[in-house]
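To keep things clear, I will list the structure first and then write my remarks on it.
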Amino acid sequence: MSGIALSRLAQERKAWRKDHPFGFVAVPTKNPDGTMNLMNWECAIPGKKGTPWEGGLFKLRMLFKDDYPSSPPKCKFEPPLFHPNVYPSGTVCLSILEEDKDWRPAITIKQILLGIQELLNEPNIQDPAQAEAYTIYCQNRVEYEKRVRAQAKKFAPS
């Protein structure tokens with residue numbers, strides 16, 4: 001494992017614990033031996049107030065490669081969400097998460113999670129990743145928002 005990646009992720013964890021947006025979660029997972037795995041984080045993004053996503057808490061896994069922060073983490077909703085920019089596998093399609101697009105090593109975990117929260121309610125229809133959600137979003141916004149509200153209710157924190 002890269003010392004650069006681990007040191008950056010340790011800084012990220014410290015900064016997150018000191019200050020993070022209300023309702024968001026970002027925690028490194030534990031290895032079988034109980035030690036912390038900084039390369040694999042369990043996160044959760046709350047649906048934004050005043051949107052059909054409100055009330056939901058959407059679980060996301062963030063996986064970092066050894067060359068982080070040169071390369072972005074892979075962000076994957078578990079379980080996958082109904083959304084035009086979420087692949088059926090759950091992987092998020094967002095330009096700041098793509099090395100050859102808008103990724104920059106200075107982007108923080110907090111910025112990534114806030115960017116994904118923004119994307120939930122403002123899909124990028126130029127870059128669809130899920131045919132069904134994309135089609136319904138474009139053709140029947142009322143039905144799309146109904147499905148999103150049902151999903152938010154399903155993923156409401158207990």
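Placement of Cβ uses the backbone N, Cα and C atoms for every residue, glycine included.
Heads up, this one's the original sequence, none of the swaps are in it.
What Swiss-Prot records for 4-157 is domain 'UBC core', and it gives sequence analysis as the kind of evidence.
Under the three-state DSSP scheme, F22 (mutagenesis position) falls in the coil class. A mutagenesis experiment is reported in Swiss-Prot for this position, F22 to A, and the note states: Impairs binding to RANBP2.
According to Swiss-Prot, the mutagenesis experiment V25 to A carries the following note: Impairs binding to RANBP2. Cβ neighbour count for V25 (mutagenesis position): 17 (other Cβ atoms within 10 Å of its Cβ, all protein chains included).
While the structure shown retains the original residue, Swiss-Prot records the mutagenesis experiment V27 to A with this note: Impairs binding to RANBP2. V27 (mutagenesis position) counts 13 other C-beta atoms within 10 Å of its own C-beta, drawing on all protein chains shown.
DSSP assigns E54 (mutagenesis position) to coil in the three-state reduction, outside any helix or strand. Here the residue is the original one, while Swiss-Prot reports the published mutagenesis E54 to A with the comment Slightly impairs binding to RANBP2.
In the three-state DSSP assignment, the secondary structure recorded for N85 (mutagenesis position) is coil. Cβ-based neighbour count (10 Å, all protein chains) for N85 (mutagenesis position) stands at 25. Record note (Swiss-Prot) on the mutagenesis of N85 to Q: Impairs catalytic activity.
The C-beta environment of Y87 (mutagenesis position), restricted to residues of the same chain at least 6 apart in sequence and closer than 8 Å, consists of P80, C93, A129, Q130. Listed in Swiss-Prot as a mutagenesis experiment, Y87 to A is described as follows: Impairs catalytic activity.
The annotation that Swiss-Prot gives for the mutagenesis experiment C93 to S reads: Loss of enhancement of sumoylation by RWDD3. No effect on RWDD3 protein levels.
The active site, glycyl thioester intermediate annotation in Swiss-Prot covers C93. Under the three-state DSSP scheme, C93 (mutagenesis position) falls in the coil class.
A mutagenesis experiment is reported in Swiss-Prot for this position, D127 to A, and the note states: Impairs catalytic activity. D127 (mutagenesis position) is surrounded by 14 other CB atoms, counting those within 10 A of its CB over all protein chains shown.
On a Cα basis, N85 (mutagenesis position) lies 7 Å away from D127 (mutagenesis position).
The secondary structure of D127 (mutagenesis position), as reduced to three states from DSSP, is coil rather than helix or strand. In this structure, the mutagenesis positions F22, E54, C93 were compared by how many other Cβ atoms lie within 10 Å of their Cβ, and the smallest count belongs to F22. Under DSSP, V27 (mutagenesis position) is assigned to a strand (E or B) in the three-state scheme. The average pLDDT computed for the domain 'UBC core' (4-157) is 97.
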